[in-house]
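Colleague: Copying in the features that Swiss-Prot gives for the protein in this structure:
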DOMAIN    219-583  domain 'Peptidase S53'
ACT_SITE  E295  active site, charge relay system
ACT_SITE  D299  active site, charge relay system
MUTAGEN   D339 to A  Slight decrease in activity with casein as substrate
MUTAGEN   E432 to A  No change in activity with casein as substrate
MUTAGEN   D440 to A  No change in activity with casein as substrate
MUTAGEN   D480 to A  No change in activity with casein as substrate
ACT_SITE  S502  active site, charge relay system
Amino acid sequence: MKSSAAKQTVLCLNRYAVVALPLAIASFAAFGASPASTLWAPTDTKAFVTPAQVEARSAAPLLELAAGETAHIVVSLKLRDEAQLKQLAQAVNQPGNAQFGKFLKRRQFLSQFAPTEAQVQAVVAHLRKNGFVNIHVVPNRLLISADGSAGAVKAAFNTPLVRYQLNGKAGYANTAPAQVPQDLGEIVGSVLGLQNVTRAHPMLKVGERSAAKTLAAGTAKGHNPTEFPTIYDASSAPTAANTTVGIITIGGVSQTLQDLQQFTSANGLASVNTQTIQTGSSNGDYSDDQQGQGEWDLDSQSIVGSAGGAVQQLLFYMADQSASGNTGLTQAFNQAVSDNVAKVINVSLGWCEADANADGTLQAEDRIFATAAAQGQTFSVSSGDEGVYECNNRGYPDGSTYSVSWPASSPNVIAVGGTTLYTTSAGAYSNETVWNEGLDSNGKLWATGGGYSVYESKPSWQSVVSGTPGRRLLPDISFDAAQGTGALIYNYGQLQQIGGTSLASPIFVGLWARLQSANSNSLGFPAASFYSAISSTPSLVHDVKSGNNGYGGYGYNAGTGWDYPTGWGSLDIAKLSAYIRSNGFGH
């Protein structure tokens with residue numbers, strides 16, 4: 001493994017730098033509670049903010065939401081046998097295992113692993129009893145959404161919702177762990193939507209088209225997405241015309257579809273068969289999100305370009321952007337898995353792993369991603385653009401206090417980091433280094449995310465690399481992400497040069513979709529196969545050997561083999577394709 005940081009990593013356990021609440025709190029009992037006679041069981045949703053985490057930064061009083069104020073929640077249910085599902089997800093994707101390639105079918109999931117109808121109805125009855133309405137159960141029975149009030153939340157889950165500020169943004173959160181009556185303790189996993197301040201964000205860096213720069217490592221310039229197949233040696237592979245690809249978005253994509261049509265027309269490509277899918281409430285907000293527009297443009301055009309100009313279908317799973325916290329994204333992930341149509345799904349979004357763990361999202365979504373892996377689906381997730389400071393990169397980075405991004409830290413996804421890409425004068429691959437652009441004028445670090453999870457255990461397939469003992473390490477692989485060597489993307493009809501690990505992930509998605517088409521969509525979740533194959537055959541990747549993803553002497557360094565900034569490096573698709581044909585990878 002490549003060498004890590006020169007200075008010792010300290011876990012990011014104190015998540016909140018700015019929480020504007022006074023400490024003069026008599027007790028949480030002042031907020032009230034459900035009847036003492038109720039016997040409560042814990043859930044995965046912790047107190048999102050507690051007195052011990054509060055820093056008194058203003059004179060604003062701590063106020064509980066009025067009982068009648070509206071609240072939208074999503075209840076995540078436990079699998080009937082989560083351990084067995086995770087074992088199955090490993091077995092069907094582990095070369096040499098007797099179950100290899102025997103992916104879980106939707107009907108099998110419902111009969112063996114999904115919560116039973118009786119369990120679902122028990123939770124529905126509890127919600128209805130406490131005043132929730134518009135209760136909706138998703139087809140695979142993993143999520144139940146409902147509309148209610150702060151009073152209903154307190155009655156149903158034994159926690160108040162209070163107003164507070166985080167990083168200058170006002171919102172609300174639960175000040176006690178969410179609980180359920182004991183008879184629901186083995187059914188309910190998380191109660192989501194109890195905080196609305198921290199949300200997942202895109203992983204992109206937008207700029208104007210820059211002039212090419214010739215350096216010792218090669219030429220650094222922006223790239224038409226159609227150039228990535230040549231650069232990463234995929235030209236000999238078939239297009240992804242036989243593979244369906246998914247993209248997770250927040251809000252609508254009407255402008256994205258117009259920009260995608262302009263991209264295909266400008267490059268002489270056929271129009272893409274697309275479908276948009278609303279994944280949350282039918283009354284949700286699925287209008288175009290101007291802030292995220294460049295993200296969905298980057299995702300779709302980079303996927304199609306890397307896929308050789310064709311995919312069977314491009315499915316946009318649109319999250320309700322009005323949903324509380326990250327509940328909309330959780331619903332979008334689940335819809336893609338419940339449908340089980342897209343073979344590979346792009347996620348160019350992420351947020352602080354510690355926050356995801358605190359509100360229960362980490363556990364809820366990990367069940368969804370594990371189901372996807374068991375079904376042979378692959379989620380590709382950007383590793384983050386904050387270097388080693390995903391949780392504390394709001395101003396100048398916090399020294400040796402490192403953190404990573406969720407959902408990239410899930411062991412059931414492929415985490416994709418970022419590089420700075422150099423090409424030859426003829427446009428072929430020359431070299432890559434760790435993507436790190438240093439601090440911007442606001443003191444924010446722009447660099448590839450990488451490190452280790454505080455909450456996720458090390459998967460067995462990572463045993464071939466060292467690193468922090470027992471922890472999920474990330475990223476797994478990397479591709480181009482630097483804004484200066486990024487993709488030339490149509491955004492509102494105009495070309496912009498965009499980078500970030502939001503570029504790296506869709507490059508992989510498009511290339512992986514080509515390999516899926518070449519292998520009749522028989523390839524499953526490839527993490528175990530990647531680690532096994534690359535560790536024994538290093539020529540399958542472009543090893544990234546220089547660079548760092550921190551600042552001021554902190555962060556992790558690149559070197560030979562797997563490392564924290566770039567994982568194994570970028571894939572050589574022609575060599576990987578030949579390896580698959582020769583070694584039965586995925587069959």
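First residue shown is number 1, and so on along the chain.
Using N, Cα and C of the backbone, Cβ positions are placed for all residues, glycine too.
Original residues only.
How about a rundown of where these features are and what they're close to?
Modeller: Note on the domain 'Peptidase S53' (219-583): its mean pLDDT in the predicted model is 97.
Within 10 Å of the C-beta atom of E295 (active site, charge relay system) sit 28 other C-beta atoms, taking all shown protein chains into account. DSSP gives E295 (active site, charge relay system) a helix state.
Listed in sequence order, I247, T249, N346, S348, S502, S505, P506 are the same-chain residues six or more apart from D299 (active site, charge relay system) with CB atoms under 8 A from its CB.
Summarising the environment of D339 (mutagenesis position), the number of other Cβ atoms within 10 Å of its Cβ, over all protein chains shown, is 18.
Non-local neighbourhood of E432 (mutagenesis position): T419, T420, L421, Y422, S478, D480, H542, V544, T566, G569, S570, each in the same chain, at least six residues away, with C-beta under 8 Å from its C-beta.
Taken residue by residue with DSSP, D440 (mutagenesis position) is part of neither helix nor strand, so it is coil.
A strand conformation is recorded for D480 (mutagenesis position) in the three-state DSSP classification.
A sphere of 10 angstroms centred on the C-beta of S502 (active site, charge relay system) encloses 32 other C-beta atoms. The secondary structure of S502 (active site, charge relay system), as reduced to three states from DSSP, is helical.
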Colleague: Cα of D339 (mutagenesis position) to Cα of E295 (active site, charge relay system): how many Å, rounded?
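Modeller: Between the alpha carbons of D339 (mutagenesis position) and E295 (active site, charge relay system) there are 24 Å.
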Colleague: When you tally the Cβ atoms that lie within 10 Å of each candidate's Cβ, which of the mutagenesis positions (D440, D480) has the highest tally?
Modeller: D480
Colleague: May I ask you to report the DSSP-based helix, strand or coil state of E432 (mutagenesis position)?
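Modeller: For E432 (mutagenesis position) - judged by DSSP and reduced to three states - the answer is strand.
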Colleague: Could you state the CA-to-CA distance between E295 (active site, charge relay system) and D440 (mutagenesis position) to the nearest Å?
Modeller: 20
